[in-house]
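Taking it in order: structure first as structure tokens, then the write-up.
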Amino acid sequence: MERKRFIDCDSTKILQELALNPLDLTAPGVLSAERIKKFSLLGGGFTFSFATERLDDAILAALISLAEERGLHESMLAMQQGQVVNYIEGFPSEMRPALHTATRAWVTDSSFTGEAEDIAVRSRVEAQRLKDFLTKVRSQFTTIVQIGIGGSELGPKALYRALRAYCPTDKHVHFISNIDPDNGAEVLDTIDCAKALVVVVSKSGTTIETAVNEAFFADYFAKKGLSFKDHFIAVTCEGSPMDDTGKYLEVFHLWESIGGRFSSTSMVGGVVLGFAYGFEVFLQLLQGASAMDQIALQPNARENLPMLSALISIWNRNFLGYPTEAVIPYSSGLEFFPAHLQQCCMESNGKSIVQDGRRVGFSTSPVIWGEPGTNGQHSFFQCLHQGTDIIPVEFIGFEKSQKGEDISFQGTTSSQKLFANMIAQAIALACGSENTNPNKNFDGNRPSSVLVSSQLNPYSLGELLSYYENKIVFQGFCWGINSFDQEGVSLGKALANRVLELLEGADASNFPEAASLLTLFNIKFR
């Protein structure tokens, strides 16, 4: 059945009308116990409160109707079953499924067929290979260095950091992404190369930043008299230039249908997490992620946490007109998580055409950013409360700390103070505070949602990762865009190569704009 475009949906028109007079969160009694209970949802181990969003029953009903008109449930089911979702009609495009969910489907009773089943089976095989590899070599190394960029660094780095306080380990972990040689040199200054394992991650096997950093490390190891094959392993697609067991100590695989920003539950994240914390920790992460994938298949948005959250974000973006969204985790372990979400959301949904090749005619991805609380309260929260731009916030919190070490100070523990601050911020943003002194007046009506679980551990981290991945995909399905390619990245790479040609002696007339900029900055290129 052919569906109406997002901009043409009946529900879109209703929501546009409702947006003219959204719920006033500052009105007396709005945040009642009844509303707080009603505007909440349980999803796996998480409780989601959206009582502090500017929506009511009518708006929520229209958003759910929008999900039905746009076929969000059917689209998610099609994606998880392996149908082609990465495409642009009538134009050359990747024409692939997006099967990151299959990389963890094998840990549950998920039953799929075709390519989804194939990727799930292959993922199980790779996981067993990883388990065997770690059993054999993990004790020989004290350090792992992961070389990769984009999804080969941001997701794995965020997950590793998130579990550092929960999972004791004697292993040291470093990530190298930037082509800036100082990035690699700083790490090499701190490690014992003889006890270091280097995992080189590139889906294509040709990523220039990764190749340069690999060469940088290989040269350093060689000067130390260390064999490349004894210390370097690869994670890449089957058949890529890096798929060479004659060169590497071991090669682990992912597949073309696994997008980089969605690849953390493949070997892209598995190798480093398994080395750092043990294979069982990685397995628990997969179990949590797969459980949330099942929730994402619920047809009713009121029972589907990532779908409902996606709809609320669309309400804020497309109908209330807010161009940015902050993700504020009240957990030090999640300090790198907003950066991962920034890539996952903005690279997926920062698109200006729908899948039939036409211009969208509406706003797509908001700018995603964030830092942990309470630190953020002492830096940018001033802007959230009294700035001229309204910035929706998604708070993430946990009932107890990871390590369980705490102190009672002035009648409450540190964990209680952390949680109290998060709740207070959501209420303050929503309700504001009137004051005759204009400098102390807070208008309120600044929307937020709050996502809470009992503790940040491998399983809940997997749930959280999957929640955001599925939320982002649901947004793309609703807008009708392709969330699984990244042509903007490709353009930048192509132009960078042309600049490099100038530095190698090419005629300046081949790229006069770049030549002029190089001249301005006194960069010699002839």
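Cβ atoms here come from the backbone N, Cα and C positions, even for glycine.
As written in Swiss-Prot, here are the features:
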type: ACT_SITE; residues: E347; note: active site, proton donor
type: ACT_SITE; residues: H378; note: active site
type: ACT_SITE; residues: K493; note: active site
type: VARIANT; residues: V354 to A; note: In strain: CWL029 and TW-183
Of E347, V354, K493, which is closest to H378 (active site) if I measure between C-alpha atoms? They're all recorded positions.
E347
Return only the integer: C-alpha distance in Å from V354 (variant position) to E347 (active site, proton donor).
15
Rounded distance in angstrom between the Cα atoms of E347 (active site, proton donor) and K493 (active site):
15
Check each residue in the chain of K493 (active site) that is at least six apart in sequence and keep those whose C-beta is under 8 Å from its C-beta; list them in sequence order.
I208
Quick one: what's DSSP say for E347 (active site, proton donor), helix, strand or coil?
helix
Tell me the Cβ neighbour count for E347 (active site, proton donor), meaning other Cβ atoms within 10 Å of its Cβ, over all protein chains shown.
23
